[in-house]
Amino acid sequence: MKSELIFLPAPAIGHLVGMVEMAKLFISRHENLSVTVLIAKFYMDTGVDNYNKSLLTNPTPRLTIVNLPETDPQNYMLKPRHAIFPSVIETQKTHVRDIISGMTQSESTQVVGLLADLLFINIMDIANEFNVPTYVYSPAGAGHLGLAFHLQTLNDKKQDVTEFRNSDTELLVPSFANPVPAEVLPSMYVDKEGGYDYLFSLFRRCRESKAIIINTFEELEPYAINSLRMDSMIPPIYPVGPILNLNGDGQNSDEAAVILGWLDDQPPSSVVFLCFGSYGSFQENQVKEIAMGLERSGHRFLWSLRPSIPKGETKLQLKYSNLKEILPVGFLDRTSCVGKVIGWAPQVAVLGHESVGGFLSHCGWNSTLESVWCGVPVATWPMYGEQQLNAFEMVKELGIAVEIEVDYKKDYFNMKNDFIVRAEEIETKIKKLMMDENNSEIRKKVKEMKEKSRAAMSENGSSYNSLAKLFEEIM
């Protein structure tokens, strides 16, 4: 009898891509396994539509994509902001139940598990109705997962974790070798209006799962992974990464060709690449400071500059209609020989290009893994979610990044921040990132981690073997 896994990713690009690419990996490693991915639709544009279309136009054998029916946005638009994503799946429970029910009645296939995004862990209730074991996918790193479990434990012990907000406290967290400053804690965990109680309930449910699968690898986060394994109250941990979409996200191939063609004309390791994720937009005054810092640094650059979503709209904006309206007067003319300002960027292809020598990043976990895979050192500019923590880990724990700002925080929903990073600091850190010293410790560590990341995914590598053990658990 053939085995079937059901995957349920959250409808955001950083969550969906990782799970779909993981499904492809599972299928490639086990010939008797099929995967069905259930994709929920979110009322806002989360950058997944083009990727979703590419899955349907370029099907993978034994991988089935099921788009769940769209539901009325009013079902969750009025929810507290921390509960918006989890509430998406609440509106889909009937559909998910019907799908699982039909699949479990098949005489030719056995449903061996449901792999749910951490945000969708409450779907476990439906899986339990059919005696289907639930596995959890953590789209962020092991360090973050350990922190979340630690804060949840403190919360269970009646400690008010919101007291850490805006404090100078340094926390001793089992998944970090260094004390963690309160200023880098994800705001969603320490903000009373951010729904920390609800989020901790999700991590509480995670402890009931069969296992937790993390997109990381032993050599990158050995301390964090070991701490999770040592905790008897946490399910078995399987690091199976880095799992990346190396073929792009289905965006415009013509634009990609122009961008890569420009990079072809640049000297090796000479270009600093600036990209801040799908929601990585800035107010005009900050854009001008970045531009001045770039120009003063004297380095070649490729800058992915994207506007925020206009008020009242839900669609992501890929580029500005007129760059001269947002950039300093004359900037484009003065830098035309050394720089290129674009909208959307084919990030993995850019990072993998030999002309790119540094990456100014928002430190989303997928971007972190991509920079490691490509061996490109990072200057950290975290903005929301767990990105401040990722930046801290990259700079202090792993030594593979330089710090521009670790605690720069942006309101994910209002997209405003009164704090400005000045051109002088941007100039200084870009110069530090791009300095032409072959023995640079950061550059050396990144190159070593690049080799380790690839070895981890190769036969008998740490992630390769971890996935083999996971198959033993599942099958």
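Including glycine, each Cβ sits where the backbone N, Cα and C put it.
Original residues only.
His15 (active site, proton acceptor) falls within a helix when secondary structure is assigned with DSSP. Note on His15 (active site, proton acceptor): other Cβ atoms within 10 Å of its Cβ, all shown chains, come to 22. What Swiss-Prot records for His15 is active site, proton acceptor.
Among the features that Swiss-Prot reports, active site, charge relay is placed at Asp117. The Cβ of Asp117 (active site, charge relay) lies under 8 Å from the Cβ of Leu8, Pro9, Ala10, His15, Met19, Val136, Tyr137, Pro139, each of which sits 6+ residues away along the same chain.
Cβ contacts within 10 Å of Gly385 (anthocyanidin binding site), excluding its own Cβ and spanning all protein chains shown: 22. Annotated anthocyanidin binding site per Swiss-Prot: His15, Gly385, in sequence order, evidence recorded as similarity to another entry.
The Cβ of Gln387 (UDP-alpha-D-glucose binding site) lies under 8 Å from the Cβ of His362, Cys363, Gly364, each of these being in the same chain and 6 or more residues away along the sequence. Under the three-state DSSP scheme, Gln387 (UDP-alpha-D-glucose binding site) falls in the helix class. If you look up Swiss-Prot, you'll see Ala345, Gln347, His362, Trp365, Asn366, Ser367, Glu370, Glu386, Gln387 marked as UDP-alpha-D-glucose binding site, on the strength of similarity to another entry.
Quoted from Swiss-Prot, the note on mutagenesis experiment Ala10 to Val is: Reduced ability to transfer a glucose residue to the C20-OH of protopanaxatriol (PPT).
Every protein chain considered, the tally of other Cβ atoms within 10 Å of the Cβ of Ile13 (mutagenesis position) stands at 24. Listed in Swiss-Prot as a mutagenesis experiment, Ile13 to Phe is described as follows: Reduced ability to transfer a glucose residue to the C20-OH of protopanaxatriol (PPT).
Here Swiss-Prot describes Leu38 to Phe as a published mutagenesis experiment; the accompanying note says: Normal ability to transfer a glucose residue to the C20-OH of protopanaxatriol (PPT). Remark: Leu38 (mutagenesis position) has Ile6, Phe7, Leu8, Val66, Leu68, Gln92, Val96, Ile99 as non-local neighbours, by Cβ distance under 8 Å and separation of at least 6 in sequence.
According to DSSP, Ala40 (mutagenesis position) is assigned to coil rather than to any helix or strand. Counting only same-chain residues six or more apart in sequence, the Cβ atoms lying under 8 angstroms from the Cβ of Ala40 (mutagenesis position) belong to Leu8, Ala10, Pro11, Leu68, Val88, Ile89, Gln92. Among the mutagenesis results in Swiss-Prot, Ala40 to Ser has the note: Normal ability to transfer a glucose residue to the C20-OH of protopanaxatriol (PPT). The residue drawn here is the original one.
In Swiss-Prot, the entry for mutagenesis His82 to Cys states: Normal ability to transfer a glucose residue to the C20-OH of protopanaxatriol (PPT) and gained ability to transfer a glucose residue to the C6-OH; thus producing both ginsenosides F1 and Rh1. The structure shown retains the original residue.
In the three-state DSSP classification, His144 (mutagenesis position) falls within a helix. Listed in sequence order, the residues of the same chain lying 6 or more apart from His144 (mutagenesis position) and placing their CB within less than 8 Å of its CB are Ser138, Pro186, Trp365, Glu386, Leu389, Asn390. Record note (Swiss-Prot), mutagenesis His144 to Tyr: Loss of glycosylase activity toward protopanaxatriol (PPT). The unchanged residue is displayed.
According to Swiss-Prot, the mutagenesis experiment His144 to Phe carries the following note: Normal ability to transfer a glucose residue to the C20-OH of protopanaxatriol (PPT) and gained weak ability to transfer a glucose residue to the C6-OH; thus producing both ginsenosides F1 and Rh1.
Max Cα-Cα distance over the annotated UDP-alpha-D-glucose binders (Ala345, Gln347, His362, Trp365, Asn366, Ser367, Glu370, Glu386, Gln387) is 22 Å. Listed in sequence order, Pro242, Leu244, Gln347, Val348, Leu351 are the same-chain residues six or more apart from Glu370 (UDP-alpha-D-glucose binding site) with CB atoms under 8 A from its CB. Cβ-based crowding with a 10 Å cutoff singles out Ala10 as the top-ranked of the recorded positions Ala10, Ala345. Annotation for Asn366 (UDP-alpha-D-glucose binding site): same-chain Cβ neighbours under 8 Å, separated by at least 6 residues, are Gly14, Val17, Gly18, Pro139, Asn215, Leu244.
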